[in-house]
Amino acid sequence: MSGPYDEASEEITDSFWEVGNYKRTVKRIDDGHRLCNDLMSCVQERAKIEKAYAQQLTDWAKRWRQLIEKGPQYGSLERAWGAMMTEADKVSELHQEVKNSLLNEDLEKVKNWQKDAYHKQIMGGFKETKEAEDGFRKAQKPWAKKMKELEAAKKAYHLACKEEKLAMTREMNSKTEQSVTPEQQKKLVDKVDKCRQDVQKTQEKYEKVLEDVGKTTPQYMEGMEQVFEQCQQFEEKRLVFLKEVLLDIKRHLNLAENSSYIHVYRELEQAIRGADAQEDLRWFRSTSGPGMPMNWPQFEEWNPDLPHTAAKKEKQPKKAEGAALSNATGAVESTSQAGDRGSVSSYDRGQAYATEWSDDESGNPFGGNEANGGANPFEDDAKGVRVRALYDYDGQEQDELSFKAGDELTKLGEEDEQGWCRGRLDSGQLGLYPANYVEAI
């Protein structure tokens, strides 16, 4: 008698050689196309990040360059600080180049390769996927047919074994039962014999089909291997290509290996190391400290042709280039190293006027003693000029006027070298305002 039939013995494996399990290899072709799309999306997102970072650097550099130029920092340290803004602009350009390389080179390279490697069909899907599917199906078809016969033969054999075991159990139990007649006993014995014959027949058929499957297996394996290797070659091209693309992306992203990037920071370091504290201190001493020239008081003859000899001359701007001060015995020229700021902050302008308007009535333009060279111009409307505001202006300091576009006020003096004028609002408030914010009426 054969061994007992056990349905659990029918194990389903996940092997490539099982019928239909080649579909994972076929699916890999479709996955390859999708992965190309994923890589392009990945590159696009990184390019957006590079673009945004480059713009942020540019905006940061512009804002802080203006703040530094208008601020109180001076000399070589100012130039060193400003070099950071130059670094930001140059690095911004490099990140723009990274963005352009990612989009114009790397992404386009993947897109073109994908287009050449995968060919869409009118009915959907890719030509390469269909060729692989057809190749595997053709190689597996004869073997799959044999496997179907084998499964049927095995099932018949196992069923016959099950019937044989059941018949033998009944026949053995009947021997102990008094109610079973000899005729019934004989039928049970015949049933056992018949089941044994069925087991033998199904076993022979099962073994024969199994032998046939064994004979076709080598040919089946050869055909499947051939199609699989074709898929492997296609996948190898994709893997090698994407590796090359990733290396290109790395090369574009790695600014540390970019000679221009290295040069930017070499220049920045040189600019910072060029800052000289002693030089800056000497400059400040000569332009804003004890080293400045001075018109020391001395006896002056009265000259009827010069009615305002007692009035002090206006000081030059703090950082104006080529500022010259002269005295009675000679002229001494002091040149600023900071350069023309273009737009002077209220800090600088306030410093200049704080020294101009002293409490000495002989030099105070607000003084009321006419013997000192003239009357206070703020007290005489006839000496003022009516002007109209072109733009809104909000005073940033206590000595500045505030007005709206269209407001009228009185101009009480000429524009100074820093672009400010003295004026009076109709409310009587006196102060300073930007000269180019108004027009004569």
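From the backbone N, Cα and C atoms, a Cβ is placed for every residue, glycine too.
Where a substitution is noted, the model still shows the residue that was there originally.
Record features, source Swiss-Prot:
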- 10-280: domain 'F-BAR' (DOMAIN)
- S76 to A: No effect on membrane-binding. Reduces membrane tubulation (MUTAGEN)
- K127 to Q: Reduces membrane-binding; when associated with Q-130. Abolishes membrane tubulation (MUTAGEN)
- K130 to Q: Reduces membrane-binding. Abolishes membrane tubulation; when associated with Q-127 (MUTAGEN)
- T181 to A: No effect on membrane-binding (MUTAGEN)
- T181 to E: Reduces membrane-binding. Abolishes membrane tubulation (MUTAGEN)
- D276 to A: Reduces membrane tubulation; when associated with A-280 (MUTAGEN)
- D280 to A: Reduces membrane tubulation; when associated with A-276 (MUTAGEN)
- 382-441: domain 'SH3' (DOMAIN)
- P434 to L: Abolishes interaction with DNM1, SYNJ1 and WASL (MUTAGEN)
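The Cα atom of K130 (mutagenesis position) lies nearest to that of S76, taking the mutagenesis positions S76, D276, D280, P434 as the candidates.
Comparing local CB density within 10 A for the mutagenesis positions D276, D280, the maximum falls on D280.
Geometry remark: S76 (mutagenesis position) versus D280 (mutagenesis position), CA distance 6 Å.
Note: the Cα of P434 (mutagenesis position) and the Cα of T181 (mutagenesis position) are spaced 132 Å from each other.
For the pair D280 (mutagenesis position) and K127 (mutagenesis position), the C-alpha distance works out to 75 angstrom. Note on the domain 'F-BAR' (10-280): its mean pLDDT in the predicted model is 93. For T181 (mutagenesis position), the count of additional Cβ atoms within 10 Å of its Cβ stands at 9 [all protein chains shown].
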